[in-house]
Amino acid sequence: MAQHHLWILLLCLQTWPEAAGKDSEIFTVNGILGESVTFPVNIQEPRQVKIIAWTSKTSVAYVTPGDSETAPVVTVTHRNYYERIHALGPNYNLVISDLRMEDAGDYKADINTQADPYTTTKRYNLQIYRRLGKPKITQSLMASVNSTCNVTLTCSVEKEEKNVTYNWSPLGEEGNVLQIFQTPEDQELTYTCTAQNPVSNNSDSISARQLCADIAMGFRTHHTGLLSVLAMFFLLVLILSSVFLFRLFKRRQGRIFPEGSCLNTFTKNPYAASKKTIYTYIMASRNTQPAESRIYDEILQSKVLPSKEEPVNTVYSEVQFADKMGKASTQDSKPPGTSSYEIVI
């Protein structure tokens, strides 16, 4: 008899730690931001349930059995969970909808039943992630040596998230950075980056032919840009040199022909003198020698000139010979004396 009780005690000692371990085990539950998540309770005998109390940082809700044909009744005890919690029958699984980042954390469910062990505790850890968008592949380093494209590819998501892993196919490389040594024989390959977190995954691809084309185009663009800059520089130097030589020429011309000189006066207004010249016609004496047939006298006007030029007036004055003078000799048979001009400027 004593031996029988000893075997029962040993059996209880073996099963108690196992039951305690089950109660203290933490289940990880992953949820997606803005969507719903389910906490699995999985009660084997729903009719034995009296009440389930849910707590987190604060009290969350408690669940009581409904009628035989209705779902369990949920009473929310914290305002942050209003209209976002319901329970599924018949296993009393708890559902939280419209997940927020602040919902993440530890949760505990105390399950009270009518039979032994009367109270069972289950623990959960809720992790919330964003659904990943399409990753982006960028070329962070490019080089081309001996017809080989050496490219460093970087794969990234729009918002850096926790627990995001990257994988490259067909190479099977892990990590968001991939170093490629592309040869002409491998131009038909396509590299695919897959970003993944515990709740979602997405991918993007790029062809090897596109990589090498982008490298060649990049070098051509760089070379063309450099030539354009050099051409603009030489054009600017040519323009500045032309302006400098022109100004130097004008300065030297001003030194050779200073302002006020006859050349400058004539160059600026070659018709100014003719507009201000007055001619006087005077008959010369018959005894005037042929060598002295014309006499020019130039008289300069005052330096102060009127602002507006007056019209040119020509005055002719004729002098008649006296009646007592005889006829001229044969040598003087030419027209009576040549006219003499008096020029007034």
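A Cβ is built for glycine as well, from the same backbone N, Cα and C atoms used for every other residue.
According to Swiss-Prot, the protein carries these features:
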type	residues	note
DOMAIN	26-129	domain 'Ig-like V-type'
DOMAIN	135-207	domain 'Ig-like C2-type'
MUTAGEN	Thr55 to Ala	Loss of dimerization
MUTAGEN	Tyr62 to Asp	Loss of dimerization
MUTAGEN	Tyr62 to Ala	No effect
MUTAGEN	Thr77 to Ala	Loss of dimerization
MUTAGEN	Tyr279 to Phe	Reduced tyrosine phosphorylation, reduced binding of SH2D1B and loss of binding of SH2D1A
MUTAGEN	Tyr316 to Phe	Reduced tyrosine phosphorylation and reduced binding of SH2D1B. Loss of phosphorylation and loss of binding of SH2D1A and SH2D1B; when associated with F-279
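Residue counts for the domain 'Ig-like C2-type' (135-207) under DSSP, split into helix (H, G, I), strand (E, B) and coil, are 3 helix, 47 strand, 23 coil. When secondary structure is read from DSSP and collapsed to three states, Tyr62 (mutagenesis position) falls in the strand class.
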